[in-house]
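Look at Swiss-Prot and you will find GLU81, ILE103, ASP104, GLY105, THR106, GLY205, SER206, SER207, GLN224, ASP231 tagged as substrate binding site. Marked as Mg(2+) 1 binding site by Swiss-Prot on the basis of similarity to another entry: GLU81, ASP101, ILE103. Among the features that Swiss-Prot reports, Mg(2+) 2 binding site is placed at ASP101, ASP104, ASP231, with the record citing similarity to another entry. According to Swiss-Prot, the experimentally introduced change ASP104 to Asn is described as follows: Loss of activity.
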Amino acid sequence: MKPSGEDQAALAAGPWEECFQAAVQLALRAGQIIRKALTEEKRVSTKTSAADLVTETDHLVEDLIISELRERFPSHRFIAEEAAASGAKCVLTHSPTWIIDPIDGTCNFVHRFPTVAVSIGFAVRQELEFGVIYHCTEERLYTGRRGRGAFCNGQRLRVSGETDLSKALVLTEIGPKRDPATLKLFLSNMERLLHAKAHGVRVIGSSTLALCHLASGAADAYYQFGLHCWDLAAATVIIREAGGIVIDTSGGPLDLMACRVVAASTREMAMLIAQALQTINYGRDDEK
């Protein structure tokens, strides 16, 4: 018996098509909420440090995304930033798992600096299947699906292909720790790359959007200690599908729970940066 036309369409779309479409629609809905809230007064709290901020909109958006997905996919698991901050464990099992950052760039959001995003990643059997990132203020929808390419508003993304660090624009983020030892290491790593004649090192306040800039070819590399799995999951798929590389700062394979990453347009670039970095210890997401 041949599959029906509807069945053939579903097979062509892939086994997680419904999940992907749900992620896109929820990212767009969340973006509308964030755009409206950006200009309004906010109730701001701190989490692990004075620089680690959370607002009522973070909670509202996360609750919206999880409640909608849980209703549609009741057997799926969830890892989300604010739930983790409230004590939920970050465990990546073989079950279908949603990895969610409701507002990446909360400090930007608090200050009405318009570089903020919603990030929704999806993994099955501990392998990332797709990522959806929505730049709320510029209305740019970044998507990546394993084996099917990466796109921004329907336009295919490609990394720059740069291999020479002396011709590279490198992006990073500071991370939430502000103690003297951590700041010294952060500034030392930046100094090492500048001594290596990188064109520049930029901090934009949103790791997910920085990684999307890498995927689009607007930057050549990214590194960070202290980012979490919800910052990285969706962007990893997008970068890989745009032809880039995402690895651990040791130079080994990416460990999504290790709170550290080097991403680059080429493996040569990634290894050059990994070799230059001093490690800043942030622990692991699955041990907190």
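Cβ coordinates come from backbone N, Cα and C, glycine included.
Residues as originally present; substitutions not included.
The binding-site residues listed here (THR106, SER206, GLN224) include SER206 as those with a Cα within 10 A of the Cα of ASP231 (Mg(2+) 2 binding site). For the binding-site residues GLU81, SER206, GLN224, a Cα to Cα distance of within 10 angstroms from ILE103 (Mg(2+) 1 binding site) holds for GLU81, SER206. Ranked by how many other Cβ atoms sit within 10 Å of their Cβ, the binding-site residues THR106, SER206, GLN224 place THR106 at the bottom. Under 8 Å, Cβ to Cβ, and six or more positions away along its own chain, ASP104 (mutagenesis position) finds VAL116, ALA117, VAL118, SER119, ILE133, SER206, SER207, THR208, LEU209, ASP231. In this structure, the C-alpha atom of ASP101 (Mg(2+) 1 binding site) lies 17 angstrom from that of GLN224 (substrate binding site). The residues near the Mg(2+) 2 site, meaning same-chain residues not in ASP101, ASP104, ASP231 whose C-beta sits within 8 angstroms of the mean position of the site's C-beta atoms, are GLU81, ILE103, GLY105, ALA117, SER119, SER206, SER207, THR208, LEU227, HIS228, TRP230, LEU232, in sequence order. Each of the binding-site residues GLU81, ASP101, ASP231 was scored by the number of other CB atoms within 10 Å of its CB, and the largest score is that of ASP101.
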